[in-house]
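Written out below as structure tokens is the structure these notes cover.
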Amino acid sequence: MAAQKKKAQDEYGAASITILEGLEAVRKRPGMYIGSTGERGLHHLIWEVVDNAVDEAMAGYATTVNVVLLEDGGVEVADDGRGIPVATHASGIPTVDVVMTQLHAGGKFDSDAYAISGGLHGVGVSVVNALSTRLEVEIKRDGYEWSQVYEKSEPLGLKQGAPTKKTGSTVRFWADPAVFETTEYDFETVARRLQEMAFLNKGLTINLTDERVTQDEVVDEVVSDVAEAPKSASERAAESTAPHKVKSRTFHYPGGLVDFVKHINRTKNAIHSSIVDFSGKGTGHEVEIAMQWNAGYSESVHTFANTINTHEGGTHEEGFRSALTSVVNKYAKDRKLLKDKDPNLTGDDIREGLAAVISVKVSEPQFEGQTKTKLGNTEVKSFVQKVCNEQLTHWFEANPTDAKVVVNKAVSSAQARIAARKARELVRRKSATDIGGLPGKLADCRSTDPRKSELYVVEGDSAGGSAKSGRDSMFQAILPLRGKIINVEKARIDRVLKNTEVQAIITALGTGIHDEFDIGKLRYHKIVLMADADVDGQHISTLLLTLLFRFMRPLIENGHVFLAQPPLYKLKWQRSDPEFAYSDRERDGLLEAGLKAGKKINKEDGIQRYKGLGEMDAKELWETTMDPSVRVLRQVTLDDAAAADELFSILMGEDVDARRSFITRNAKDVRFLDV
């Protein structure tokens, strides 16, 4: 995208807006349009409005997008594009009202207005209006400022304001709390998405501001043992009228995808200095790719179509993979880096340690599924494959030193793959000697229905023993682990598969790993990681999550992985049943409530702090952590694969400074990280 705004040669006006249907169904079934009414659906409202602004940038008419999380819970999105049309539409009402009140009304249906766009522009913004209590629009176009307000989706009347030579649109909305489970936006979630959009649109500036940071939320560090004197009424009044503190971030990447790859690899050791960067254009198609190999063992390839994150890949990724595998094998054979008698390197061998971003722009995209996470255009595969064949061949020929390093890494990966295959076969042979082909230490459940079955992966033999005794053996299976499993972030697959604990987990789940993974063979639809509530327990949980993320990611993507929440405290009352607390705050609350109710706590061991799961007997473990009617399970989600990839690299990788910096920044944040 050129940083300079394109002249509005193409007509984007009332005639460009096409209506397909009305808004009636949105409030009745919001999930059909935004996925859910939870936190994810709430943030989807922002994405819809931001997509509009970014589409103006993609078309060459906007250079800056400003997003503000307003103090009162609303959101403001502004761009310096052409402005939403205000002229009277063929339907007899102002065009802005058509865009805001009619579903499937937008300029994206008119190829003259937008050659390429992410999703159908007018669709999203009308859905935002339908699911908001109030929406305000301010427009600069046709020589004037214009404004319109929508109360419960109904327009109050378009107003013409002062003359102006500027152009652009500003949309403010307040999500309806009667529709959404929460109306609180997460700053980091918004920041990650906007950063992604800035990477994908070279030269675009996106500013994010959060006005919700008030004086009460600012905590100063304690620098002495002497507390400050209480503030006077006048001082407090002055503070309340002072401007609120805000936090803001600006995203601007002149290098575009090259900067994106640098960002992905910043916590990893690149094995060649230059970043491979190329693009190509065809009829109705464009592709841009940036890539660089690192010394790690995990592939980190992220794909986008019209700036939409295609988590499930699609034809653009297929074309890239096919070309990369072909080019590297040909180069390796031609340069005798691979002997003629040697088998070809596989795609997995070549992509080990690869960080890449693939961005295509398609005039008529076909997305598979409602969530638009897989690109289906068959012609895109051959287009991307052709461009990649030409450009990658040129890069390998022009950079023989770097090319040799890449090929040698792939050859080393192939050797590890062969060793891993032998390790897999060993796992299978070993499994066959166990009863039913399952690990000997697995206490399986009686149910044969995976949908009703749960597997508890438990830290330590002692806790495993209590879990086996306390479980409901009809549907709960127990797999105890002895000590810490291998850190898969720092080990190649052949070493990983030699680890006894990893073998037991893979065999128990039944799905296989990597290219052999088959979710249809999953033996338990709930996989519960149960570890001590201390630092060691959290480390073991992270090791397990890293294994699942790197080797069996669809388990997380399909919502099968959970974290158990064992209690931290047991309160023993005299002449009353004991109570369990899962945090210091809950302990204090239960204690205060009990004492107010006239209960008496045991004097000697009234409050017991559990140091580990092994301290609980079978009955306590069932009552607090395993009984479906009372237990607390945290589902592990994967909202952003790139962010999760970065998180695991920081927490479990080789870069000590990056890990220390992350821990320092997040030490005060006691919320769980949804990875």
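Cβ from N, Cα, C; glycine included.
Per Swiss-Prot, the features are:
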BINDING   Y12, N52, D79, G83, 107-108, Y114, 120-125, S169, 370-372  ATP binding site
MUTAGEN   G157 to S  Increased resistance to aminopyrazinamides, however genome not sequenced
MUTAGEN   S169 to A  Increased resistance to pyrrolamides and novobiocin, however genome not sequenced
DOMAIN    453-567  domain 'Toprim'
BINDING   E459, D532  Mg(2+) 1 binding site
MUTAGEN   D472 to H  No supercoiling activity
BINDING   D532, D534  Mg(2+) 2 binding site
MUTAGEN   D577 to R  <2% supercoiling, 4% decatenation
MUTAGEN   E620 to R  10% supercoiling, 7% decatenation
MUTAGEN   E623 to R  <2% supercoiling, 2% decatenation
MUTAGEN   D627 to R  <2% supercoiling, 3% decatenation
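Sequence features, as recorded in Swiss-Prot, placed on the structure.
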residue: G83; record: ATP binding site; Cβ neighbours (10 Å): 27
residue: V125; record: ATP binding site; Cβ neighbours (10 Å): 26
residue: S169; record: mutagenesis position; Cβ neighbours (10 Å): 25
residue: E459; record: Mg(2+) 1 binding site; Cβ neighbours (10 Å): 26
residue: D472; record: mutagenesis position; Cβ neighbours (10 Å): 14
residue: D534; record: Mg(2+) 2 binding site; Cβ neighbours (10 Å): 12
residue: D577; record: mutagenesis position; Cβ neighbours (10 Å): 7
residue: E620; record: mutagenesis position; Cβ neighbours (10 Å): 19
residue: E623; record: mutagenesis position; Cβ neighbours (10 Å): 18
residue: D627; record: mutagenesis position; Cβ neighbours (10 Å): 13
Handout entry: Neighbour-count leader, CB within 10 A, recorded positions: G157, D532
Key = D532
Handout entry: Average model confidence [pLDDT] within the domain 'Toprim' (453-567)
Key = 88
Fill in the blank from the handout: E459 (Mg(2+) 1 binding site), DSSP three-state class -> strand
Practice task
Tally the residues of the domain 'Toprim' (453-567) by DSSP class, grouping H, G and I as helix, E and B as strand, and everything else as coil.
Solution key: 57 helix, 21 strand, 37 coil
Fill in the blank from the handout: G83 (ATP binding site) falls, by DSSP collapsed to helix, strand or coil, into coil
Exercise for the section: Quick one: pull the CA-CA distance for D577 (mutagenesis position) versus G83 (ATP binding site), whole Å only. Expected result: 66
Fill in the blank from the handout: Per the 10 Å Cα distance test against G83 (ATP binding site), the recorded positions G157, E459, D472, D532, E623, D627 reduce to none
Fill in the blank from the handout: Smallest Cα-Cα separation from E620 (mutagenesis position) among the recorded positions V125, S169, E459, D532, D627 is shown by D627
Practice task
Would you identify the secondary structure of G157 (mutagenesis position) according to DSSP, in three states?
Solution key: coil
